Amino acid sequence: MGGIMAPKDIMTNTHAKSILNSMNSLRKSNTLCDVTLRVEQKDFPAHRIVLAACSDYFCAMFTSELSEKGKPYVDIQGLTASTMEILLDFVYTETVHVTVENVQELLPAACLLQLKGVKQACCEFLESQLDPSNCLGIRDFAETHNCVDLMQAAEVFSQKHFPEVVQHEEFILLSQGEVEKLIKCDEIQVDSEEPVFEAVINWVKHAKKEREESLPNLLQYVRMPLLTPRYITDVIDAEPFIRCSLQCRDLVDEAKKFHLRPELRSQMQGPRTRARLGANEVLLVVGGFGSQQSPIDVVEKYDPKTQEWSFLPSITRKRRYVASVSLHDRIYVIGGYDGRSRLSSVECLDYTADEDGVWYSVAPMNVRRGLAGATTLGDMIYVSGGFDGSRRHTSMERYDPNIDQWSMLGDMQTAREGAGLVVASGVIYCLGGYDGLNILNSVEKYDPHTGHWTNVTPMATKRSGAGVALLNDHIYVVGGFDGTAHLSSVEAYNIRTDSWTTVTSMTTPRCYVGATVLRGRLYAIAGYDGNSLLSSIECYDPIIDSWEVVTSMGTQRCDAGVCVLREK
């Protein structure tokens, strides 16, 4: 070869792996092994240099003046033979097989032998398995073994899923101190203090004799002044544990005073009157009927923490009379009217795909629907009623995102467009609407276990195009049109007593209004007041039974889809 060739360092990608494979073959054939690890009377031949290179534990054992330094056999205590085999496989192959069955033995053993790679793999596996039923146990397990990242992940998970976590045995078996630590946390994500109070009562009831004296200490971390007066009088006052404790009664009286003496609230500020930080939730408003007198494709996002609006990518098809729900970090925009025909198509916003999200189409409904009601229950989306351009529907269908498929369910008793659909206590409620002849005040509910609809107590006012949302244990119905007037009135349905009450009216009449719950308050979004389209948004505080206008969108609209998304 002619010319001058400069020297060059060349590194192969397979050299280290090849050496590991060769050393593993030598181990399995007991060739050149210079130490035997003995665990539960089972011998594991190995190479000191390999063990020392992978583990600070073995490095210290074989390089210091410990008694094991020159011994051909080393007894390893505190782990099983099967676990030792998994760990040795990792040392020689870089691969570890972690399962639900072995992780509780594997992680402590990895900590003992200081195998950082195995410890990390176990922590990542446990984090992937976090669930409301096990997150508290995983948190304690992580703390015991100084797995800081896993402990923090489990703690955040328990805060994020607090209402579900407290339903499981791990919560009931916590010590008083552990319950205090959880419920005093600002970061637990609850729509109200109701699940916090109920969690404390259920924990005490599990072992009444031993725990009853702990109730006053725990109750001081429940932010009772932030509960509604109705809940305080109907639920808390009726609780025997509360009536029997003077200290508990004092805390209840403080909450009542907060409501009865608003002029004293500034003097009563403290940990119990401070709202929890809750989830980082944002409000999305999608499509609708805009100021150009036609359907629009504009999507706006409102962050209540910063009180700022921003635009997201537009939906692919302009729609009014549209329904919208959120499910598993995705927003679904369902049906509607594009100015020419009613739609069965459905678009989805994958909000986690990138900064602004990506819209794509999913399976269309079986029926074209504008002004349909939509809600979620479990992992499914339910859509009922609506108008297809020629008739109003009684039908309901359900979407399973796991298989991208819609299926028809039992029909409602009454055909409805412009009705509200909402879930409460595992039951779907459909409220009001228009049947083609009359505006309705009737309400029916669907039991997913039986597949049947039944009537419940009707609303006081006939309403079509009202906003509907669940807050605490009440279904709120806001605004709408009664056939002659655009409404500002609001009524609330108590799901426990099957009864309606009237609450304070909105500041503005709103028909074709969106309604949703954000950070423990009810929001009424945009709509039509009988003269003009609205961009304003008002917020209802159930604690003081009062509405206030909080912000305005950049776009005037009605008939829009509205939902809340929990940001990562």
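Here the Cβ of each residue, glycine as well, is placed from N, Cα and C on the backbone.
For all the noted positions, this structure keeps the original residue and models no substitution.
According to Swiss-Prot, the feature domain 'BTB' maps to 33-100.
Mean predicted confidence for the domain 'BACK' (135-236): the pLDDT average there is 93. Here Swiss-Prot flags 135-236 as domain 'BACK'.
What Swiss-Prot notes for the published mutagenesis of His15 to Ala is this: Abolished ubiquitination by the SCF(FBXL17) complex.
Asp34 to Ala appears in Swiss-Prot as a mutagenesis experiment; the accompanying note says: Abolished ubiquitination by the SCF(FBXL17) complex. Around the Cβ of Asp34 (mutagenesis position), the number of neighbouring Cβ atoms within 10 Å comes to 12.
Experimental mutagenesis is annotated in Swiss-Prot for Val50 to Ala, with the remark: Increased recognition and ubiquitination by the SCF(FBXL17) complex. Note on Val50 (mutagenesis position): other Cβ atoms within 10 Å of its Cβ, all shown chains, come to 21.
For the published mutagenesis Ala60 to Glu or Lys, Swiss-Prot gives the following note: Abolished ubiquitination by the SCF(FBXL17) complex.
Mapped onto three states, the DSSP output places Ala60 (mutagenesis position) in helix.
Each residue contributes its Cα atom, and for Ala60 (mutagenesis position) and Asp34 (mutagenesis position) those atoms are 16 Å apart. In this structure the alpha carbons, written CA, of Asp34 (mutagenesis position) and Val50 (mutagenesis position) are 11 Å apart. Here the domain 'BACK' (135-236) has, by DSSP, the following mix of helix, strand and coil residues: 75 helix, 0 strand, 27 coil.
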